[in-house]
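Student: Annotations for this protein, taken from Swiss-Prot, read as follows:
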- Asn39, Asp81, Lys100, Phe126, Arg371: ATP binding site (BINDING)
- Glu292 to Lys: Specific sensory defects and reduced fertility (MUTAGEN)
Amino acid sequence: MSENAETFAFQAEIAQLMSLIINTFYSNKEIYLRELISNASDALDKIRYQALTEPSELDTGKELFIKITPNKEEKTLTIMDTGIGMTKADLVNNLGTIAKSGTKAFMEALQAGADISMIGQFGVGFYSAFLVADKVVVTSKNNDDDSYQWESSAGGSFVVRPFNDPEVTRGTKIVMHIKEDQIDFLEERKIKEIVKKHSQFIGYPIKLVVEKEREKEVEDEEAVEAKDEEKKEGEVENVADDADKKKTKKIKEKYFEDEELNKTKPIWTRNPDDISNEEYAEFYKSLSNDWEDHLAVKHFSVEGQLEFRALLFVPQRAPFDLFENKKSKNSIKLYVRRVFIMENCEELMPEYLNFIKGVVDSEDLPLNISREMLQQSKILKVIRKNLVKKCMELIDEVAEDKDNFKKFYEQFGKNLKLGIHEDSTNRKKLSDFLRYSTSAGDEPTSLKEYVSRMKENQTQIYYITGESKDVVAASAFVERVKSRGFEVLYMCDPIDEYCVQQLKEYDGKKLVSVTKEGLELPETEEEKKKFEEDKVAYENLCKVIKDILEKKVEKVGVSNRLVSSPCCIVTSEYGWSANMERIMKAQALRDSSTMGYMAAKKHLEINPDHAIMKTLRDRVEVDKNDKTVKDLVVLLFETALLASGFSLEEPQSHASRIYRMIKLGLDIGDDEIEDSAVPSSCTAEAKIEGAEEDASRMEEVD
């Protein structure tokens, strides 16, 4: 058969990964067994699911099990399953030539100091065999192909050949040639310990071939010889007494026997009161391939018109690919009457709860249900509704412990905000879980706590969105609100923009952005009167500014939100904020037509108490066609854009204006600068008309 052997090179990333696994010291090498058993369990799941619609698939072997055989003499450990098996193409692709999406991510995580036990989460668990083996031989038989053998000593290549193994009628057999310094993994005690620790809740029998001793009676040849001597001496024998009884002796004989290591019944079928935290932790790890314990668990059953049991877990941390749409998540396993149906039942959980791990075991769904049928199933819709309700309870329980909830929120806060955007039914409940930094202190606060601290005359919840806490805390928009003693929520996560589009109010209080038009702060009669007077006093300046800026702004008006800044740019109540515009511009597949009408409505608000605005108003009153006014207005507008969180369409012309101001401040005339030092494109557009004669007047504005 060797003439039919084909040699393949490992894909570059896989070769690198194997080199890393082989040449780096890892203390917890035992996880290789967990990974291989987990893969075997997946293969058994697949054949069992296939057999629901095609029972003949099990003609090649009815019994579904995993068998572990240690051989101390040959220093090999064999793991065999009667699962779906692999075709030749599967062996070539899955075990070497096609890198999984997680290969590179796992290597980066390893190099960053992650634990080797994370390997299963990245879909490359098979290669952990090389933690303990220097050569691995895989024989596999799929019902749709002949039997083939894969072999590698991890030297950058592997061999695939046709190979018939009478023991493998369907499924996969992995023979690991154990390294000299790892032979303790062949010890029965060690294997039992690892299986109990990592794999006791696998849904198929895990059999270990154990060596045992038994006493066996054999004929005692020495006693027979002595008896013959007696007969020769002519002694009379009492026939009735001991009717030719044979003399025997007991000897010890070695034999092999299959011992089942995981006889525990499915944990979700047991009474929650009888299950320890350690058992939940072990089940969670075997279910999720996580190396850490879970953060929280919910174990319940629903009875009545509909019956199902469920066991749900919240992990300690979010997986690296939590929001990767293309990747199917390993979240909820669906069982029907203890029979595994599918690995990841997306229909059971909304997208925003995709971090929840667990199992659901239904009594009512048909065994042969397909994904298409699931989408139409009314039973499933009821189960889903119950699961989401229980998830809310579970998060509520986590929230009772402040430290635990802080951990949870750091990892899954984005999911809750996505839920507010997507799930109108549970929006109110989800909003209770939100936490934000505020102008009142460093500790994140809930909306409920914010409302409890609101001033008597405050009717709205104020918030600002932005890139970071430091940026929003220093923003011009929060000046007046903070100075009046009102608390402002700081929303610094891009998803907050989508969240507040749906979360219009909380506890009857409207959420209001301090960066948008229509901000109403509680005012005294005196303040209202002053504001009206300011509007009249600055009416002419507002008109001149609007004429200069033309279509760049929709409206120019007097502000009630500024204290130390001369002006700011606000957006219409229903348009995008500056932060949202920034986020949308960063979208590779953005809709440019949406950008047009959502991002265009900018309003310039001026501070009537600021010296710059007062001087500018006086300048306009004297001569509204003053040559410097136009450039000052444009410069103020562009600076306000930047300060308000927007980006400039023409940053170069803004830079040129700034340089011109610096020249004026330093009393540098144009004749002192060589023409070659200033690009013609800049001077043409950016030159301030009448700059020379107005140099002294610019100082007044300062």
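Glycine is treated like the rest: Cβ placed from N, Cα and C.
None of the substitutions listed is reflected here, since the structure keeps the original residues.
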Student: If you count, for each of the recorded positions Asp81, Glu292, the other Cβ atoms lying within 10 Å of its Cβ, which residue has the minimum?
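Tutor: Least crowded of the recorded positions Asp81, Glu292, by Cβ count within 10 Å, is Glu292.
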Student: On the three-state reduction of DSSP, what should I expect for Phe126 (ATP binding site)?
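Tutor: For Phe126 (ATP binding site) - judged by DSSP and reduced to three states - the answer is helix.
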Student: Sorry to bug you, but what's the C-alpha spacing from Glu292 (mutagenesis position) to Asp81 (ATP binding site), rounded to the closest Å?
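Tutor: Between the alpha carbons of Asp81 (ATP binding site) and Glu292 (mutagenesis position) there are 27 Å.
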Student: Give me the CA-CA distance between Phe126 (ATP binding site) and Glu292 (mutagenesis position), in Å, as a whole number.
Tutor: 20
Student: Any idea what DSSP makes of Glu292 (mutagenesis position), helix, strand or coil?
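Tutor: Where Glu292 (mutagenesis position) sits, the three-state DSSP reduction gives coil.
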Student: Does Asn39 (ATP binding site) have same-chain partners at least 6 apart in sequence with Cβ under 8 Å from its own Cβ, and which are they?
Tutor: Gly125, Phe126
Student: Hey, how far is Glu292 (mutagenesis position) from Lys100 (ATP binding site), Cα to Cα, in Å?
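Tutor: So the Cα of Lys100 (ATP binding site) lies 23 Å away from that of Glu292 (mutagenesis position).
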Student: DSSP on Asp81 (ATP binding site), three-state: which is it?
Tutor: strand
Student: What number of additional C-beta atoms lies within 10 angstroms of the C-beta atom of Phe126 (ATP binding site)?
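Tutor: Its Cβ shell of radius 10 Å holds 20 other Cβ atoms.
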